[in-house]
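*Asks:* First, the structure itself, so that you have it in front of you.
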Amino acid sequence: MANEQKTAAKDVFQARKTFTTNGKTYHYYSLKALEDSGIGKVSKLPYSIKVLLESVLRQVDGFVIKKEHVENLAKWGTAELKDIDVPFKPSRVILQDFTGVPAVVDLASLRKAMAAVGGDPDKINPEIPVDLVIDHSVQVDKAGTEDALAVNMDLEFERNAERYKFLSWAKKAFNNYQAVPPATGIVHQVNLEFLASVVHAIEEDGELVTYPDTLVGTDSHTTMINGIGVLGWGVGGIEAEAGMLGQPSYFPVPEVIGAKLVGKLPNGTTATDLALKVTQVLREKGVVGKFVEFFGPGIAELPLADRATIANMAPEYGATCGFFPVDEEALNYLRLTGRDPEHIDVVEAYCRSNGLFYTPDAEDPQFTDVVEIDLSQIEANLSGPKRPQDLIPLSAMQETFKKQLVSPAGNQGFGLNAEEENKEIKFKLLNGEETVMKTGAIAIAAITSCTNTSNPYVLIGAGLVAKKAVELGLKVPNYVKTSLAPGSKVVTGYLVNSGLLPYMKELGFNLVGYGCTTCIGNSGPLSPEIEEAVAKNDLLITSVLSGNRNFEGRIHPLVKGNYLASPPLVVAYALAGTVNINLKTDPIGVGKDGQNVYFNDIWPSMDEINALVKQTVTPELFRKEYETVFDDNKRWNEIETTDEALYKWDNDSTYIQNPPFFEEMSVEPGKVEPLKGLRVVGKFGDSVTTDHISPAGAIGKDTPAGKYLQEKGVSPRDFNSYGSRRGNHEVMMRGTFANIRIKNQIAPGTEGGFTTYWPTGEVTSIYDACMKYKEDKTGLVVLAGKDYGMGSSRDWAAKGTNLLGIRTVIAESFERIHRSNLVFMGVLPLQFKQGENADTLGLTGKEVIEVDVDETVRPRDLVTVRAINEDGNVTTFEAVVRFDSEVEIDYYRHGGILQMVLREKMKQS
């Protein structure tokens, strides 16, 4: 294991205490000691704030983390709390390969830049443990067959040879860094089942020191680990890199919304149903940028796997985290997953000693606000067609879908004519079979994603649905692409041991890979004859998946409606073959006896599910899969690389290139100066996601990125995905704002990455227009609506924005991670004042924009913006500068956080 985080050199508050377990004495930094010395009512704090407080208490150094940070945070929830940012230094960082590759590319580039000025490149090394889990690269090229897993894995290694060689070099070249090989599982499930310690116990100066396991991760669903009492959240790769290199994350003291759970889930409902309902409730509550902490009697009714499912969805409900404190169930899960019994005793003793152990009779913490969720009122549901917060009760799914068909095109509508509902197409498949697809036909049914494939209750449930369906003689229609991508090999183990996997295979839910697959858009192609027929007839087809995101254009370019559902519901809908059905009342199909088969005929009871989970999910299964996790993938271990400190960049590589972020960087940082002469390159509406800004999926051959790759000799069949090519800025610049579903209001009549180049009036690709503006040394601006940058913690959404020459984004509101990423890349986030937006101000996008920002700017200041139209008329308005802390102004001066880190390392060297 990598080196651990060091504690502070001095015990400033005399808070270092001891506890004893199993005959050993452990040191810890006592929160009670703060309260005893009169520094705040610490015992009343939310558990999540206590973990934050322990982190700053333990790491006070008088420079980065000061006494005032501790004293202030201890006064959380009182009138004495000051507007001082929290400097958070997590104990570790976790990466996945789509975001991890560009992060490691940046580290390699930092080393090159350091060496270029005569510095020591070894100064660029992670200072805390970093785990990278390779899970995002496998694609579902083949599905529904016995050899699908092997074929997809072969293609994964073939496509990603350059990337994997680079990551293999990194594990040798960097300290404190290890990589979990491909085909192991999904990062968050591997974290939950294996990597997380919950409490660290390290030897320091001859003494054993304990403290909470905390982390940041380059994936927004890092929050899944909150389910076991580990505080952590997703950040952009840029922020994670800075954290690896010793920089704290700064953020305002968070509000904490208490989510009080009462009651018990009814029979027939799942953790997925609850998670989707929680997402809807908390989105409506408004928790963006806030912590959510779960408490109340309902917690005791939820197994750890269900808590992890709910915590996983925190980005979808908008919260920074969705925290469940450590309790007896967390300890039970550590036992279930085969953790060391002595360490589990340390976890319990530490948490009890430091007031971090939750018990049913504990007094409720003090929260900013409380929302109550009654588990007994949860019903089976789905979410869609384009956002995870748009909840649809199962009983209302058909009715809702019919309304969505004819509703105006947008988040909850497709904008079709009423007669489109009855459209159908008939054609032959390659095997000669005839098929009929109608509006609403399900083209993809995928059991996928970290959210649900970590949960044995919903996976066993899906297997039981399959078993009952097969026994009754039901089959999946031949146009449905079915797939099963478990989050870890443990899942396969218990599906085999329970005898359910053969039934899932019988319905086409064969193993396709251990990774994110369909949930992130790696759904692979549909059969060519299906793609041709659907495209030719413009048929509206759908997907049903057990994922966490269903944004437009994400799952498959031809699939316009995407619905999130539990794994058992995915199987049920796959059997039906359409979302235009009332599963509660209509027959799903006809059985082998000629009788109609209904939903209740195949739906398992909780007693059936619980019995199989208890019988088949065992500690031995977890130990078996993880004891040799770093050695099992021979192809990974046979990759030949060097351990040299400096990476040998290959100019001909189309996967890995040295990015230009540090070219022509001055020794000293610049100043905050007014922005003049900006042209509008994009004018967008609400809910522009990071998928819209920087897609992860397929690269079209006629897109700027596709043309670049073809010029480099890459054939379209070898394009791979945008996500896999995030180590090459040339591809990613061209892919910025290239989502096929993005709608730019200043390129009317188009869909996709187009804009109007104002000097000539020509409609062209956003990339080509930006390059022309760059030649003219014209800065650019983007105008947007609410929730700009929602979705994945995709740093390339900000990196690409920067490289295109966009100097500022003016939006009605920003999602947390993307706003931070813009600042980290030296792009100014501005927010319209409440009640104003581009349309209310009469902005068409043709204007020249000026922003009066300078060295006097402070966090959340109002600045004057002028929009000068073609006739010279000026619209003047004020916007909020979304620097949320003083240090963010420094990042902006430096041109970005990595430039600041490099300048500091240069001085040290």
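Backbone N, Cα and C atoms are what each Cβ position is placed from, and that goes for glycine too.
Substituted residues are absent from this model; it holds the original ones throughout.
Straight out of Swiss-Prot:
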- Cys450 to Ser: Loss of aconitase activity. It is glutamate auxotroph and accumulates citrate. Exhibits overexpression of the citB promoter and accumulates high levels of inactive aconitase (MUTAGEN)
- Cys450, Cys516, Cys519: [4Fe-4S] cluster binding site (BINDING)
- Arg741 to Glu: Same aconitase activity compared to the wild-type. It is glutamate prototroph and accumulates citrate. Exhibits overexpression of the citB promoter and accumulates high levels of active aconitase (MUTAGEN)
*Asks:* Only counting partners 6 or more residues apart, tell me which same-chain residues put their Cβ under 8 Å from the Cβ of Cys516 ([4Fe-4S] cluster binding site).
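*Replies:* Listed in sequence order: Gln96, Asp135, His136, Val138, Ile186, Thr448, Ser449, Cys450, Ala485, Asn522.
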*Asks:* Other than Cys450, Cys516, Cys519, which residues of the same chain sit close to [4Fe-4S] cluster? List them in sequence order, counting a residue when its Cβ is within 8 Å of the Cβ centroid of the site.
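*Replies:* My list of surrounding residues reads Asp135, Ile186, His221, Thr448, Ser449, Thr451, Thr453, Ala485, Gly487, Gly515, Thr517, Ile520, Gly547, Asn548.
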*Asks:* How many Å lie between the Cα of Cys519 ([4Fe-4S] cluster binding site) and the Cα of Arg741 (mutagenesis position)?
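*Replies:* If we compare the Cα positions of Cys519 ([4Fe-4S] cluster binding site) and Arg741 (mutagenesis position), the gap is 17 Å.
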*Asks:* Neighbour count, 10 Å Cβ-Cβ cut-off, for Cys450 (mutagenesis position): what number do you get?
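*Replies:* Step by step: centre on the Cβ of Cys450 (mutagenesis position), count other Cβ atoms within 10 Å, giving 31.
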*Asks:* Translate the DSSP assignment of Cys519 ([4Fe-4S] cluster binding site) into the three-state scheme.
*Replies:* helix
*Asks:* Would you identify which of the recorded positions Cys519, Arg741 has the most other C-beta atoms lying within 10 angstroms of its C-beta?
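*Replies:* Going through Cys519, Arg741 one by one, the largest Cβ count within 10 Å is at Cys519.
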